[in-house]
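Among the sequence features in Swiss-Prot, the mutagenesis site PRO67 to Leu is noted as follows: In psl1-1; no effect on EFR accumulation, but decreased response to the PAMP elf18. In Swiss-Prot, the entry for mutagenesis GLY115 to Asp states: In crt3-3; loss of response to the PAMP elf18, but no effect on the response to PAMP flg22. The structure shown retains the original residue. Annotation comment: Swiss-Prot describes TYR118, LYS120, TYR137, ASP144, GLU327 as alpha-D-glucoside binding site, evidence class similarity to another entry. Here the residue is the original one, while Swiss-Prot reports the published mutagenesis GLY142 to Glu with the comment In crt3-4; loss of response to the PAMP elf18, but no effect on the response to PAMP flg22. In Swiss-Prot, a published mutagenesis experiment is listed as GLY147 to Glu, annotated In crt3-5; loss of response to the PAMP elf18, but no effect on the response to PAMP flg22. Record note (Swiss-Prot), mutagenesis HIS179 to Tyr: In crt3-6; loss of response to the PAMP elf18, but no effect on the response to PAMP flg22. The unchanged residue is displayed. While the structure shown retains the original residue, Swiss-Prot records the mutagenesis experiment GLY203 to Asp with this note: In crt3-7; loss of response to the PAMP elf18, but no effect on the response to PAMP flg22. Experimental mutagenesis is annotated in Swiss-Prot for GLY244 to Ser, with the remark: In psl1-3; no effect on EFR accumulation, but decreased response to the PAMP elf18. For the mutagenesis result PRO293 to Ser, the note given in Swiss-Prot is In crt3-10; loss of response to the PAMP elf18, but no effect on the response to PAMP flg22. Listed in Swiss-Prot is the mutagenesis experiment SER335 to Leu, annotated as follows: In psl1-4; loss of EFR accumulation and loss of response to the PAMP elf18.
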Amino acid sequence: MGLPQNKLSFFCFFFLVSVLTLAPLAFSEIFLEEHFEGGWKSRWVLSDWKRNEGKAGTFKHTAGKWPGDPDNKGIQTYNDAKHYAISAKIPEFSNKNRTLVVQYSVKIEQDIECGGAYIKLLSGYVNQKQFGGDTPYSLMFGPDICGTQTKKLHVIVSYQGQNYPIKKDLQCETDKLNHFYTFILRPDASYSVLVDNKEREFGSMYTDWDILPPRKIKVKNAKKPEDWDDREYIDDPNDVKPEGFDSIPREIPDRKAKEPEDWDEEENGLWEPPKIPNSAYKGPWKAKRIKNPNYKGKWKNPWIDNPEFEDDPDLYVLKSIKYAGIEVWQVKAGSIFDNILICDDPAYARSIVDDYFAQHRESEKELFAEAEKERKAREDEEARIAREEGERRRKERDHRYGDRRRRYKRPNPRDYMDDYHDEL
């Protein structure tokens with residue numbers, strides 16, 4: 001027996017909605033999704049770069065000091081003043097005719113002082129055991145901090161073998177909580193940079209990187225045409241100065257003033273009332289201002305097509321990607337990298353960030369606040385002990401020097417003089 005008509009219609013509707021909802025996911029492609037769960041060491045190769053010099057650091061698999069989820073572990077830089085390099089090989093792909101999404105999370109738990117927390121996409125063959133700072137890359141993206149002044153968010157792309165940093169001044173987060181950084185590059189060469197799913201910057205590779213010459217340039221030595229009227233307002237030609245306007249005095253005699261009773265005309269002359277401001281005086285006459293009907297706007301140097309510009313429709317296309325890597329140097333270690341995603345679906349990347357914040361953000365903040373409270377109490381106690389120790393040492397020093405002064409006190413010559421005078 002078949003389904004009733006109304007149930008069959010509902011089933012068809014539900015099936016259609018499901019297909020439409022899942023269709024984008026079915027056609028999206030994930031090239032790398034790494035949450036550093038079991039077996040991650042088999043996927044990632046720790047480089048020996050700088051190891052012979054004793055300058056190579058190691059990574060620790062941990063959730064950190066204030067994890068939103070203690071079971072969600074990443075890899076943390078572990079040794080101070082070291083170079084870190086680790087990479088994973090991924091199925092080779094090209095972003096030609098597709099959107100590229102690069103996303104990861106990093107929690108900079110430490111007072112880093114100076115160091116990077118970015119990731120790189122690599123092309124061609126890479127000896128992963130020798131992967132280091134001089135290894136060519138196709139994209140470098142993420143925070144770089146040094147002191148209190150530099151809090152830069154790098155977006156560096158490689159074009160024809162040369163690296164080009166973004167011209168805009170992008171800032172990274174420094175509050176010791178977990179943050180997601182997302183870079184989206186589209187086939188029309190437009191891009192977006194997101195931090196925690198909030199768009200921090202957007203634009204075009206044509207304008208925000210100095211890769212190609214600009215499409216338009218200003219005309220050199222251009223001059224404003226003589227008939228160009230850039231006066232937005234002009235005097236009203238129909239406004240006429242009232243008759244007698246210029247004869248109105250600025251001040252007039254005070255009519256309420258009275259001659260003093262003791263005024264002596266022979267001695268002081270004829271009394272005159274003091275002057276007061278004239279309320280009828282309007283100052284110099286000025287015609288009313290009206291909109292200029294011939295106003296053409298402020299003159300600007302005209303733009304023309306740049307003869308040196310040659311378009312590259314593949315400007316957005318990176319060399320085929322084969323590896324993802326972390327290569328940084330840090331004065332103070334302690335940054336946790338996690339949730340690395342390389343795909344072509346911005347919606348899927350957004351869902352990962354949304355899920356993390358919905359499930360773990362509040363607990364992470366609570367643990368961080370508690371850790372900060374304990375740190376503050378510990379520092380206050382250490383400061384108290386240091387003050388008490390300093391006071392104790394000061395008292396000992398004063399006591400010791402006091403005894404020495406009394407022991408080696410020099411006689412006062414006046415004492416001898418007094419004895420001499422007494423004898424006299």
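Glycine is no exception: its Cβ is also placed from the backbone N, Cα and C atoms.
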- From the mutagenesis positions GLY147, GLY203, SER335, pick the residue whose C-alpha lies nearest to the C-alpha of LYS120 (alpha-D-glucoside binding site). SER335
- Task: Just report the maximum Cα pair distance in Å for the recorded alpha-D-glucoside binders TYR118, LYS120, TYR137, ASP144, GLU327, no decimals.
- Result: 17
- Query: Just counting, how many other CB atoms are there within 10 A of the CB of SER335 (mutagenesis position)?
  - Reply: 27
- Using C-alpha atoms only, work out the spacing between HIS179 (mutagenesis position) and TYR118 (alpha-D-glucoside binding site) and round it to an integer in Å. 12
- Item | Cβ contacts of TYR118 (alpha-D-glucoside binding site) (under 8 Å, same chain, 6 or more positions away) | MET140, PHE141, GLY142, PRO143, ASP144, HIS154, ILE326, VAL328
- Note on the structure: Candidates PRO67, GLY115, GLY147, GLY244, PRO293 (mutagenesis positions); nearest Cα to TYR137 (alpha-D-glucoside binding site) turns out to be GLY115
- Could you state the CA-to-CA distance between PRO293 (mutagenesis position) and SER335 (mutagenesis position) to the nearest Å? 63
- Among GLY115, GLY147, GLY203, GLY244, GLU327, which are recorded as recorded positions, the nearest neighbour of SER335 (mutagenesis position) by Cα: GLY115
- Task: Give me the Cα-Cα distance between GLY115 (mutagenesis position) and GLY244 (mutagenesis position), rounded to a whole Å.
- Result: 78
- Message: Return only the integer: C-alpha distance in Å from GLU327 (alpha-D-glucoside binding site) to PRO67 (mutagenesis position).
- Response: 24
- Message: I'd like to know which of the binding-site residues ASP144, GLU327 has the most other Cβ atoms within 10 Å of its Cβ.
- Response: GLU327
- Note on the structure: For alpha-D-glucoside, residues beyond TYR118, LYS120, TYR137, ASP144, GLU327 with C-beta within 8 angstroms of the site's Cβ centre include exactly GLY116, ILE119, MET140, PHE141, GLY142, HIS154, ILE156, GLY325, ILE326, VAL328
- Message: Need the DSSP three-state call for GLY244 (mutagenesis position) to compare against my parser.
- Response: coil
- Message: Please report the distance from the Cα of GLY203 (mutagenesis position) to the Cα of GLY244 (mutagenesis position), rounded to the nearest angstrom.
- Response: 63
